[in-house]
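As written in Swiss-Prot, here are the features:
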| type | residues | note |
| --- | --- | --- |
| DOMAIN | 17-92 | domain 'Ubiquitin-like' |
| MUTAGEN | Trp1010 to Ala | Decreases interaction with GET4. Localizes in the nucleus and cytoplasm. Decreases interaction with GET4, localizes in the nucleus and increases GET4 ubiquitination; when associated with A-1042 |
| MUTAGEN | Trp1018 to Ala | Decreases interaction with GET4. Localizes in the nucleus. Decreases interaction with GET4, localizes in the nucleus and increases GET4 ubiquitination; when associated with A-1042 |
| MUTAGEN | Tyr1042 to Ala | Decreases interaction with GET4. Localizes in the nucleus. Decreases interaction with GET4, localizes in the nucleus and increases GET4 ubiquitination; when associated with A-1010 or A-1018 |
| MUTAGEN | Val1067 to Arg | No effect on interaction with UBL4A. No effect on interaction with UBL4A; when associated with A-1078. Abolishes on interaction with UBL4A; when associated with R-1085 |
| MUTAGEN | Pro1078 to Ala | No effect on interaction with UBL4A. No effect on interaction with UBL4A; when associated with R-1067 or R-1085 |
| MUTAGEN | Leu1085 to Arg | No effect on interaction with UBL4A. No effect on interaction with UBL4A; when associated with R-1078. Abolishes on interaction with UBL4A; when associated with R-1067 |
| MUTAGEN | Asp1088 to His | No effect on interaction with UBL4A |
Amino acid sequence: MEPNDSTSTAVEEPDSLEVLVKTLDSQTRTFIVGAQMNVKEFKEHIAASVSIPSEKQRLIYQGRVLQDDKKLQEYNVGGKVIHLVERAPPQTHLPSGASSGTGSASATHGGGSPPGTRGPGASVHDRNANSYVMVGTFNLPSDGSAVDVHINMEQAPIQSEPRVRLVMAQHMIRDIQTLLSRMETLPYLQCRGGPQPQHSQPPPQPPAVTPEPVALSSQTSEPVESEAPPREPMEAEEVEERAPAQNPELTPGPAPAGPTPAPETNAPNHPSPAEYVEVLQELQRLESRLQPFLQRYYEVLGAAATTDYNNNHEGREEDQRLINLVGESLRLLGNTFVALSDLRCNLACTPPRHLHVVRPMSHYTTPMVLQQAAIPIQINVGTTVTMTGNGTRPPPTPNAEAPPPGPGQASSVAPSSTNVESSAEGAPPPGPAPPPATSHPRVIRISHQSVEPVVMMHMNIQDSGTQPGGVPSAPTGPLGPPGHGQTLGQQVPGFPTAPTRVVIARPTPPQARPSHPGGPPVSGTLQGAGLGTNASLAQMVSGLVGQLLMQPVLVAQGTPGMAPPPAPATASASAGTTNTATTAGPAPGGPAQPPPTPQPSMADLQFSQLLGNLLGPAGPGAGGSGVASPTITVAMPGVPAFLQGMTDFLQATQTAPPPPPPPPPPPPAPEQQTMPPPGSPSGGAGSPGGLGLESLSPEFFTSVVQGVLSSLLGSLGARAGSSESIAAFIQRLSGSSNIFEPGADGALGFFGALLSLLCQNFSMVDVVMLLHGHFQPLQRLQPQLRSFFHQHYLGGQEPTPSNIRMATHTLITGLEEYVRESFSLVQVQPGVDIIRTNLEFLQEQFNSIAAHVLHCTDSGFGARLLELCNQGLFECLALNLHCLGGQQMELAAVINGRIRRMSRGVNPSLVSWLTTMMGLRLQVVLEHMPVGPDAILRYVRRVGDPPQPLPEEPMEVQGAERASPEPQRENASPAPGTTAEEAMSRGPPPAPEGGSRDEQDGASAETEPWAAAVPPEWVPIIQQDIQSQRKVKPQPPLSDAYLSGMPAKRRKTMQGEGPQLLLSEAVSRAAKAAGARPLTSPESLSRDLEAPEVQESYRQQLRSDIQKRLQEDPNYSPQRFPNAQRAFADDP
């Protein structure tokens, strides 16, 4: 292409330019080139030196991408530093929907449907070929052959998170630059005196390879209307550019099946502080360019309330465009600062120093939204995942790839925000292909290039009889041998010895498969059993990756089975539903007929899918529901999507069709009070009574779980077979040493210390065991829990009932505000005292839990602890539902409100999705509530009710204590429907331990001699005052400014400890904090320090220090702080 000289000036120009090129490995190279050389020629000139082909180079200067047809001198880069990043070459045309079977990733999600259209001003953001998401599909045989899964999670050099942050910032800077260029070229702004356009234009627009998600508008003419945060389009488009790199037309030689990432070195690639400074300087320049538009922005918004645009349509459009563009620029600018704000440089390190981050990127990663689903599906695209598969299969037709192109597929799926990359369906690797009838194990390698997790895995359980175009044939009978149970048992022992792989044998396959998308459905009955195990296997593998990586994960999902539409051989996004019914299969070798259950409705299937993926199949309605080829749904971290798949998979090997798998039981009772992260289930049935897994010994189950988990944990650096604690695991990955330490940030008080104890003693295997109803981990932790409660809960006192009640009150005194805040915005049943009701209820429940922990020493400790948690959960839900007049929406609002308050700092989209899921699950639980009204009416307290015989003492203890109900309910309330049913089958929960309220009340009244001298209604009030004054929660000293604004009466009643003015107290406190001991006895040291002359000298020194500080503090004003002035500045 010839250079464009239209912008050349008549000014005398130098003959040569010295250009410095900095690459992502922090190396800077200097090139001297001719001044008339254009950018494209310059790229070719430096290609050999930087080892990056010219078509993959992207040169960035001051946040702008250098255009190939411009001359270098137009950008004024002489003597300046240009940043070079590598990207995939732009496509010259769109793929045709199916490429030449090399396993490439160019097929669009809709199997060749055209990409989403873009606005005229839109720009496609090229992305550096790392640190973003690569999605793909892989297929599993259904003939019972094994699947060898290698999960490699080594980080690529670009995955230095500080480097990723800088690259992200540079990308957003480029986006802002594009918006500024558009604003600077608007004629109406120039007429108003706006800045003149610079020699800048949007980056080149390589043709899109995948359709844009429905919810995303990538910098269109109205960018402010985009629903998605800025990183979404960038990351989505990164996939667009990585995918074409794998296109067979651009990749020389036969490529292996699946994407082939560019080779990287293993050396760390941390950026230097100087690079950070350059980015900040560029941001400063952008802010200065934005200032003129901001001024106009202020003017337009200032007059927007009253401006009349009736006769000025053009002016209105111009102002609206300005508002949109400036608003979008501010959003990108703010997100850029957010991405950079966590970068730090530790000056204590030895040179050369580099940047590090103080908060993981997942804190800011925003999921994309699939609006086609029944509820929005969040998809996190913040990392790179490449999935490659190799194996043998019948050779495809020359032009057919995994998703066969055809109108059937396009009609059966909907546009999605993900790019489906077929990695296991491509042509066989080089070499002679075996006969079609031969089936070998497939190897699926999932390469995860970041500690930050991924998320898109499409899985299709492929029929072994696939015909040459990817068309599955219909088997005529069960293909699985009767010995699948033995096969599984033989495979499992290999787990600990081969920690880098997981070997899975599939249970009985389905009787029939859907036919080709273009043809009619295959005649025959779809077997729910086989499809259930298909989905279970998909969930096990795909859920496993995300379950342990603490991010949303895509797992298998299918379309409803009432009239299953044709499905492609490769899974893809579902068109309008998120329904899947995963059920346990029949006995191996037995009749493969589904149980004769009526077909559930569409809504039932939706609930089945939601509950099935989050907490296991939901009730009998899910059984036998035929589903089509699995596609997509979402499993949240902290909920056992993987566990459900494991459960179904293991249950398929039992000798009889088992009931639904056990729901996740709650963690130990105290943890329920601690407000764990959103999404972690805290409620469920304690015993797996009568369930399929009961026949599995804990040792066998542990070996299975350990083998599966060791695959990922080994990839993350854990030793094979090690039982690394959750705290150690997170500390090692985060690089921080103060996570889960008592007293550290986020671990305050008793509950924080308890959570720390649990995380330090539980491994991930223990958590899986607990979630499946095995209480052995709790039983093992009994000594530590008992010691912890004795020291932190009772303060070393004897565990008598009165001491336990007093300790509960002390612990909960500061939590009452949470109860009040939680119910402040909902309508409570008239006459009900919701605060007192919850406090007394929680008091009683926690007393029984604490008494059990402190007193129980037998082998029933763990089982009883889970039972107490379940009892408290259901009664709490039933009680508050009654107090809210039976309004489920009000109860859901209370729970979701607490979740939002607890989730400050968590991605808002994720929180919104979580609250939606909680509401759906809560509805199922309440429909099967095992606790009747009679069981909870005794807890209800009404306004003005005379104190019940004893309510007060437990109330107080309770009062403060039960403030934790909300945290507990939010985390625990969303229990699975199966949990409620199991609890119902066990009968009403047992009465709480301890005597009745009346007995306790009577005892309390008898122990208070003054109670008879006052009116009965005053007794509880006086008792509460006595207890609250006796046990005031300590708080740190308050500042002078805070105290000066506090009412005098409140200030006088403050019980917080102020600064210690006595030398003996100050020295003893400092010595205790430092762990120092006096040379003499503490008593003699205290006597010496209490001498009047020493005390007076200390007071004078303290006064002098404060006076000096006040004189040097520019913010101190005697008029504003008169008390400080009188106390310290004036002469005595």
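Keep in mind that glycine also has a Cβ here, set from the backbone N, Cα and C atoms.
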CA pair Trp1018 (mutagenesis position) / Leu1085 (mutagenesis position), Å rounded to integer, equals 48
Given the model, what does the mean pLDDT over the domain 'Ubiquitin-like' (17-92) come out as? 86
Just how many other Cβ atoms lie inside 10 Å of the Cβ on Tyr1042 (mutagenesis position)? 10
For Tyr1042 (mutagenesis position) and Val1067 (mutagenesis position), determine the Cα separation and express it in whole Å. 26
Helix, strand and coil counts within the domain 'Ubiquitin-like' (17-92) (DSSP): 19 helix, 29 strand, 28 coil
To the nearest whole angstrom, what is the C-alpha distance linking Pro1078 (mutagenesis position) and Leu1085 (mutagenesis position)? 7
CB neighbours within 10 A of Pro1078 (mutagenesis position), counting all protein chains shown, number 14
Cβ contacts of Asp1088 (mutagenesis position) (under 8 Å, same chain, 6 or more positions away): Val1094
